[in-house]
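Trainee: The structure follows.
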Amino acid sequence: MELIRVLANLLILQLSYAQKSSELVFGGDECNINEHRSLVVLFNSNGFLCGGTLINQDWVVTAAHCDSNNFQLLFGVHSKKILNEDEQTRDPKEKFFCPNRKKDDEVDKDIMLIKLDSSVSNSEHIAPLSLPSSPPSVGSVCRIMGWGKTIPTKEIYPDVPHCANINILDHAVCRTAYSWRQVANTTLCAGILQGGRDTCHFDSGGPLICNGIFQGIVSWGGHPCGQPGEPGVYTKVFDYLDWIKSIIAGNKDATCPP
């Protein structure tokens, strides 16, 4: 019954959330059912909130701006309408944010580390994603995925996650595209310069995967998504490795890069 309630909640996508900076995969195709085993759904009583990434059996990484009251995490889901037998639901036991994060900028140091209330079991549709040992290079082909909008200007959301390939771009591209705001050095600029493929509403918090490695967290981008010359901005996981490892090791006073 619990999973039935979960799926019912996921189908109730409140339009009020569509104005947030959360994003969805536009220009992609249905993901292979086994290629997103680390992809996590964050949801509450209002419905779908964000994506996230399982990094081990007890910890999930998502975007800080995805934080909400009383959310849960769902693992192993592919279709919102058809259950996988190995789907698992967990509550957050603890949530960790960068202590030096700017409170008036929801995408500053846009990373949240979640400790689960109990361990998740690996299964056919559930497995953690490896953290990086180095950042991706410009030109790398990376994978985005999520249940976000498939048409940027309409409230149309898929029943299954969509995936697409995009490229790591020079950081100067995003600085030029978004000259009206600061684009932090601790982010990755990624997309297709001519447009047409991008993360979009409700993809926020999900992974940017390069060569099978967890390299980025969906943070923010242009509106509508997928426009030429307006790539996505992703939190660079590599820059937060020390913070992530310190928190997991029990050092709750760990600080993030400036």
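Glycine is treated like the rest: Cβ placed from N, Cα and C.
Reproduced below are the annotations present in Swiss-Prot:
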| type | residues | note |
| --- | --- | --- |
| ACT_SITE | H65 | active site, charge relay system |
| ACT_SITE | D110 | active site, charge relay system |
| ACT_SITE | S204 | active site, charge relay system |
| DOMAIN | 25-249 | domain 'Peptidase S1' |
| MUTAGEN | F202 to G | Is inhibited by plasma inhibitors. Is more inhibited by plasma inhibitors; when associated with 44-N--N-46 or N-44 |
Trainee: Let me check the 10 A CB neighbour count of D110 (active site, charge relay system). How many other CB atoms are there?
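Mentor: Counting Cβ neighbours of D110 (active site, charge relay system) within 10 Å gives 28.
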Trainee: Take the Cβ of S204 (active site, charge relay system) and count every other Cβ within 10 Å, whichever protein chain it belongs to.
Mentor: 30
Trainee: So among H65, F202, S204, all listed as recorded positions, which is physically nearest to D110 (active site, charge relay system)? Use the C-alpha atoms.
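Mentor: Going through H65, F202, S204 one by one, the Cα closest to that of D110 (active site, charge relay system) is H65.
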Trainee: I'm checking region-level scores; what's the whole-number mean pLDDT for the domain 'Peptidase S1' (25-249)?
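Mentor: 95, rounded to a whole number.
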Trainee: For S204 (active site, charge relay system) and H65 (active site, charge relay system), determine the Cα separation and express it in whole Å.
Mentor: 8
Trainee: Cα-Cα separation of F202 (mutagenesis position) and H65 (active site, charge relay system), in Å?
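Mentor: Taking the Cα atoms only, F202 (mutagenesis position) lies 12 Å from H65 (active site, charge relay system).
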Trainee: Counting Cβ atoms within 10 Å across all protein chains shown, which of the recorded positions H65, F202 comes out on top?
Mentor: F202
Trainee: In three-state terms from DSSP, label D110 (active site, charge relay system) for me.
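Mentor: It is coil.
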